[in-house]
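A.B. asks: I have a structure here, written as structure tokens, and I will follow up with some questions on it.
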Amino acid sequence: MPELVVTALLAPSRLSLKLLRAFMWSLVFSVALVAAAVYGCIALTHVLCRPRRGCCGRRRSASPACLSDPSLGEHGFLNLKSSGLRLHYVSAGRGNGPLMLFLHGFPENWFSWRYQLREFQSRFHVVAVDLRGYGPSDAPRDVDCYTIDLLLVDIKDVILGLGYSKCILVAHDWGALLAWHFSIYYPSLVERMVVVSGAPMSVYQDYSLHHISQFFRSHYMFLFQLPWLPEKLLSMSDFQILKTTLTHRKTGIPCLTPSELEAFLYNFSQPGGLTGPLNYYRNLFRNFPLEPQELTTPTLLLWGEKDTYLELGLVEAIGSRFVPGRLEAHILPGIGHWIPQSNPQEMHQYMWAFLQDLLD
């Protein structure tokens, strides 16, 4: 009898949760269809303006020389204990200090940390990984292989597999989302965090529900919920949408050279090269709604005032979840989303100051 009473009392809450999830998914796919129409028009325009490129992306047969620059470190592979997957990484400065682990975003790879690898290898063991699905790292095809839980276990296995019990975690964009959650579920493995242009998913969900303008900034996330179509649209006219994302005069990465652009496009141009990265997004809303969680890891947060994809209000929202005194946040005036590549000197100054006590 008590079980029946409890079930009856919980029924309204469960029904409300199901209705909320149904509403959320209907909203997600409605926006996804609108985004697909918009991006379809953009992709078609690129094809019409550049007919010689055709409707498909050109497969690159050789990687650009900048990916083999010895000044950035040595290339290696790590077999992960939990999944058996093999992840690619670039490492420099082993034996020079604590482990500094870099997590990249989309549409990037380990190479997005080239400035930081050079800057910090004198005092830290710097390691930039290609997350699962990216670059030469293993890329399972199944969408279910890219859940947040599995990605967090990958990070844990990288830290332990490199022979460390903790690290300084430096992350941008998608890597930032993973870093936030990693610090919650594996706090003993994170000594400090440096987070650039990225919010915890629970903060992002709550903020977006109250600020519809953030939904519009994140329109691409909804497009990526759809199967196969995003891969097709992003590859049309030789990956022109990705090229524009990375090189746009106002919203892209300033001074990105043709060779550096190819460093990002090379692996995306391989068969199935976009599916793994897009599967991250296809798992993004699975656990909606997320419960807010307290953040306790000492963290340096850097945010571009002109970030195209994320509103400034998210900085305050992130701060409200922190234990007092654990967050140091800086908004960089006139700077956009790609801080590690567009403004490395400013980023390095903040990082050295934030980490100085670990080096004394």
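Every residue gets a Cβ built from N, Cα and C, even glycine.
Heads up, here are the entries from Swiss-Prot:
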{"type": "MUTAGEN", "residues": "Asp173 to Ala", "note": "Loss of catalytic activity"}
{"type": "ACT_SITE", "residues": "Asp173", "note": "active site, nucleophile"}
{"type": "MUTAGEN", "residues": "Tyr220 to Phe", "note": "Loss of catalytic activity"}
{"type": "MUTAGEN", "residues": "Tyr280 to Phe", "note": "No effect on catalytic activity"}
{"type": "MUTAGEN", "residues": "Tyr281 to Phe", "note": "Loss of catalytic activity"}
{"type": "ACT_SITE", "residues": "Tyr281", "note": "active site, proton donor"}
{"type": "ACT_SITE", "residues": "His337", "note": "active site, proton acceptor"}
A.B. asks: At a 10 A cut-off on CB-CB distances, which of the mutagenesis positions Tyr220, Tyr280, Tyr281 has the highest count?
C.D. replies: Tyr280
A.B. asks: Whole-number Å distance between the CA of Asp173 (mutagenesis position) and the CA of His337 (active site, proton acceptor)?
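C.D. replies: A Cα-Cα distance of 8 Å.
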A.B. asks: I'm trying to understand the geometry here, so how far is the Cα atom of Tyr280 (mutagenesis position) from the Cα atom of Tyr220 (mutagenesis position), in Å to the nearest whole number?
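C.D. replies: About 13 Å separate the Cα atoms of these two residues.
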A.B. asks: State the Cα to Cα distance, in Å, between Tyr220 (mutagenesis position) and Tyr281 (mutagenesis position), rounded to an integer.
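C.D. replies: The Cα atom of Tyr220 (mutagenesis position) is 10 Å away from the Cα atom of Tyr281 (mutagenesis position).
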A.B. asks: What kind of secondary structure is the residue listed as 'active site, proton acceptor' part of, going by DSSP in three states?
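C.D. replies: Assignment for the residue listed as 'active site, proton acceptor' reads coil.
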A.B. asks: Indicate whether Tyr220 (mutagenesis position) is helix, strand or coil by DSSP.
C.D. replies: helix
